[in-house]
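Residues annotated as Na(+) binding site in Swiss-Prot: Ile181, Gly183, Met399, Asn401. Annotation source Swiss-Prot lists citrate binding site at Asn186, Gly187, Arg402, Gly404, Ser405, Arg428. The mutagenesis experiment Asn186 to Val is recorded by Swiss-Prot, whose note states: 9-fold increase in KM for citrate, but no change in Vmax. The effect of Na(+) on the transport kinetics are comparable to the wild-type. Quoted from Swiss-Prot, the note on mutagenesis experiment Glu195 to Gln is: Almost no effect on the kinetics of Na(+) or citrate transport. Among the sequence features in Swiss-Prot, the mutagenesis site Cys278 to Ser is noted as follows: Retains 79% of specific activity, response to various thiol reagents is not affected; when associated with S-317 and S-347. For Cys317 to Ser, Swiss-Prot lists a mutagenesis experiment annotated as follows: Retains 79% of specific activity, response to various thiol reagents is not affected; when associated with S-278 and S-347. Under mutagenesis, Swiss-Prot gives Cys347 to Ser with this note: Retains 79% of specific activity, response to various thiol reagents is not affected; when associated with S-278 and S-317. According to Swiss-Prot, the mutagenesis experiment Cys398 to Ser carries the annotation: Retains 56% of specific activity and is quite insensitive to NEM, MTSET and MTSES; when associated with S-414. For the published mutagenesis Cys414 to Ser, Swiss-Prot gives the following note: Retains 56% of specific activity and is quite insensitive to NEM, MTSET and MTSES; when associated with S-398.
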Amino acid sequence: MTNMSQPPATEKKGVSDLLGFKIFGMPLPLYAFALITLLLSHFYNALPTDIVGGFAIMFIIGAIFGEIGKRLPIFNKYIGGAPVMIFLVAAYFVYAGIFTQKEIDAISNVMDKSNFLNLFIAVLITGAILSVNRRLLLKSLLGYIPTILMGIVGASIFGIAIGLVFGIPVDRIMMLYVLPIMGGGNGAGAVPLSEIYHSVTGRSREEYYSTAIAILTIANIFAIVFAAVLDIIGKKHTWLSGEGELVRKASFKVEEDEKTGQITHRETAVGLVLSTTCFLLAYVVAKKILPSIGGVAIHYFAWMVLIVAALNASGLCSPEIKAGAKRLSDFFSKQLLWVLMVGVGVCYTDLQEIINAITFANVVIAAIIVIGAVLGAAIGGWLMGFFPIESAITAGLCMANRGGSGDLEVLSACNRMNLISYAQISSRLGGGIVLVIASIVFGMMI
């Protein structure tokens, strides 16, 4: 005789599937425990504003919206998926007043006071460069600056062309659109550009900065979207893409890498030691030893790329240590990226700024300039022996975004976080090149 009180098998399966559903690797009941804890903290306004409280809220918020972003149709394919969803939601939570001041302070302390972003980028640069074949690395660095220059040329040509369509003079297009977009972001681009503008022309730096940052904000959005599109193009036309590898190895003969022995936690820890030590040396060089070259300040991340590259070329690092640094880099890029994106949304994204900048002319001009940067870098990269997709992303889009945080947004949108070292060359050394160009262009306006 059938027991009528027994629930159907399909109902049991549904409950089992729900309980087995995982958010950031956690079963739903376990994540629910974390979320309820965060909500209690929110409603009682009781959150430690140190790194513990900051990481708690960043992990819990990043996990749920990361899962939504990677599953949302269209958004996950064309807009950038989980990382973009996370930083947009986090920015909205600040804009709408959903986050309390304590929550904002906790996240800001992680991002700004503890400078988690610097640690994240330093680890990724070290792992990315040490994992590259030494001769291949030398070739890529030598050919990369010309590729950046081609990206700037492409952006300038397309920018001038669309400017003429809208009746905007060439000098104004270069000054207010092309240079801010290609200038390496906010702190390393828009801010020093406004200072150069003021010192050369005598005009208001505030007026220039407010326009430049608005255009840069729009361009950053297009850079993220185009990164996702380039990833799709690369998958459909595989000859255009190295799937995360910049150099076309077929065009360059390299020796085999040394075989790697067993990797322990100690080699991974050494990877962290090297990341922080190379960052420290780069910081000392940038701030005290060589604060500028030819009047142009070189950012410490640009120095770090060169220092880690020299360390790789020196042969001091065993294959096991290199593999340990790569393992640490993979952990940061795969397990902590969603956490970081909450901080990017809270600390480095101003939705009001984006809203204010959205006019038809600004949107069209910014989009065309970014397309020019992509095409110029792709062509230049191909001529230098690089894959067009990877060179377009690093030397094109990572020049046209908003610097360090923009690099992470762009690379995460196209699943190429291992290219962070080249992205940093674009944002830092490339940004320095743009500052030199700006001083010449602004001088011609007088």
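Cβ atoms here come from the backbone N, Cα and C positions, even for glycine.
Arg402 (citrate binding site) has Ile181 as its nearest neighbour among the recorded positions Ile181, Cys278, Cys317, Cys414, going by CA to CA distance. For the pair formed by Asn401 (Na(+) binding site) and Cys278 (mutagenesis position), distance between Cα atoms is given as 25 Å, rounded to the nearest Å. There are 23 other Cβ atoms within 10 Å of the Cβ belonging to Cys278 (mutagenesis position). Looking at Gly183 (Na(+) binding site) and Glu195 (mutagenesis position), their Cα atoms lie 13 Å from each other. Using a 10 angstroms CA-CA radius around Gly404 (citrate binding site), the recorded positions that qualify from Ile181, Glu195, Cys317, Cys347, Cys398, Cys414 are Cys398. Taking the C-alpha positions, the distance from Cys414 (mutagenesis position) to Cys398 (mutagenesis position) comes to 12 Å. A simple way to gauge crowding: the CB of Arg428 (citrate binding site) has 25 other CB atoms within 10 angstroms, across all the protein chains here. Fewest other C-beta atoms within 10 angstroms, among the binding-site residues Asn401, Ser405, are seen around Ser405.
Counting only same-chain residues six or more apart in sequence, the Cβ atoms lying under 8 angstroms from the Cβ of Cys398 (mutagenesis position) belong to Ala223, Gly406, Asp407, Val410, Leu411, Tyr422, Ala423, Ser426, Ser427. A gap of 14 Å separates the Cα atoms of Arg428 (citrate binding site) and Ile181 (Na(+) binding site).
Note: the Na(+) site is recorded as Ile181, Gly183, Met399, Asn401; in the same chain, Pro180, Met182, Gly184, Gly185, Gly189, Leu216, Ala219, Ala223, Ala373, Cys398, Ala400, Arg402, Gly406, Ser427, Gly431, Val434 also have Cβ atoms within 8 Å of that site's Cβ centroid. Look at the Cβ of each of the recorded positions Cys317, Cys347, Met399, Cys414 and count the other Cβ atoms within 10 Å; the largest number goes with Met399. In the structure as shown, the Cβ atom of Gly183 (Na(+) binding site) sits within 10 Å of 30 other Cβ atoms. Looking only at Cα atoms, Ser405 (citrate binding site) sits nearest to Cys347 among the recorded positions Ile181, Glu195, Cys278, Cys347, Met399. Summarising the environment of Arg402 (citrate binding site), the number of other Cβ atoms within 10 Å of its Cβ, over all protein chains shown, is 28.
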